[in-house]
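Data block below; observations after.
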Amino acid sequence: MTAPADTVHPAGQPDYVAQVATVPFRLGRPEELPGTLDELRAAVSARAGEAVRGLNRPGARTDLAALLAATERTRAALAPVGAGPVGDDPSESEANRDNDLAFGIVRTRGPVAELLVDAALAALAGILEVAVDRGSDLEDAAWQRFIGGFDALLGWLADPHSAPRPATVPGAGPAGPPVHQDALRRWVRGHHVFMVLAQGCALATACLRDSAARGDLPGAEASAAAAEALMRGCQGALLYAGDANREQYNEQIRPTLMPPVAPPKMSGLHWRDHEVLIKELAGSRDAWEWLSAQGSERPATFRAALAETYDSHIGVCGHFVGDQSPSLLAAQGSTRSAVGVIGQFRKIRLSALPEQPATQQGEPS
C-alpha cells in the first residue's frame, strides 16, 4: 500500500518514499517518552492493551493474511491521537530532519507513548502487506524475532511491570521473483520498524535505570526483558531492510543516501530515535551492573543481543559494499571502511554493559 494521491507530504520529502511506503509515517518526539514504569502504565497501557487484544483475537494468528487483517481492524478501532506535525522544533538537528524526510517520517504533537503504539501498528501493517503479497527471504529465526519485536513492544506497553510474553508468529513464505523497487520498499519499511523498536528499546532502558535506582528488582527484570526482545527486533529490522543483493543496493538504495537525492553526509547515526537509544544505553551501565549483582542473567543476554545486532549490521554492510569500501561518513581522503566504522561503534556500545554477571567476577553471591 502506498500513500493516497491527495496526501500532503512535507516539503523536501523525496518522491520515491510515497512510491514504496504509506507515508507520512507519524512518530512522536523520543525525548518526551516516559521514564518510569508507573508513568508508562498511566500513559499508554490502556491503548496498548487494546492493540494486544486486537492482534490476538481468535484466528488472528492462523497466517499472515489473518494477522494483517487483524492489524488493520485494530488500527481502525483505535481513537485517533496526535495533533498535527510538531513544526519548528529546537530539539531537532538539521541531520535529524534530513533523515526523517528521507523516510517520510513526520514528528507529531501529542501523547508520545500512544503515538508509539500507533506507529508500531502502522509499521507492522507495512511489513505484513509485503509479506502477504511477496513473501520474505529472511531466515525463520530472524523473521520470528522481527515480528516478535512488535508483540514484545505492545505487550510490555500494556503491562510494563511484567516481562513481555512471546506470541505465535505466522511464518512467511519464500520471496517471489523481484519486482520494481522491491529492495527500496523493504529498505524504507524496515527503517520504519527500526525507529519504532529503537524508541521502545530506549524507553525500556530508561525504565530499567529508574527501577534499578529504586531497587525494584521485578521492575528492572521486566524492563530488561523488554529491552532484550526489542533489541532482537531491531536486529531483524536491520536484516529485513538490508535484504537486497549488491546490484539492487547500488541501483535502488545507495542513490537515496547520496547527493543530489540526499544531503551530504546523511547517515542513520543521525536518526533522532537512534540518538536517544544510544544516550540511554550510554547511561545504563550502573543499572545493568546492579541487575547483574542480583544474580540476573538479563545483562548477559542483552549484551549478546546487542552484539549480534551489530554483527548483523556489519554483515549487511559488508554484503553491500565489501569490508574495505569507505563509509559514506568518512572524511574526504579517508580510507576507513564502513564495516570498520560499525565495528568501532560496536566496541563502544558494548563497553556500557558488564561483560559477565558480577557474581562470576569474584563478588559475593
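The backbone N, Cα and C atoms fix where each Cβ goes, glycine too.
Straight from Swiss-Prot, the features:
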type	residues	note
BINDING	His313, Ile314, Gly315, Val316, Cys317	heme binding site
MUTAGEN	His191 to Ala	Does not affect heme-binding
MUTAGEN	His274 to Ala	Does not affect heme-binding
MUTAGEN	His313 to Ala	Almost abolishes heme-binding
MUTAGEN	Cys317 to Ala	Almost abolishes heme-binding
C-alpha spacing of His191 (mutagenesis position) relative to Val316 (heme binding site), in angstrom: 14
Env. residues of heme site, Cβ within 8 Å of mean position of His313, Ile314, Gly315, Val316, Cys317 Cβ: Leu238, Gly242, Tyr310, Asp311, Ser312, Gly318, His319, Val339, Ile342
DSSP-derived structure type at His274 (mutagenesis position), helix or strand or else coil: helix
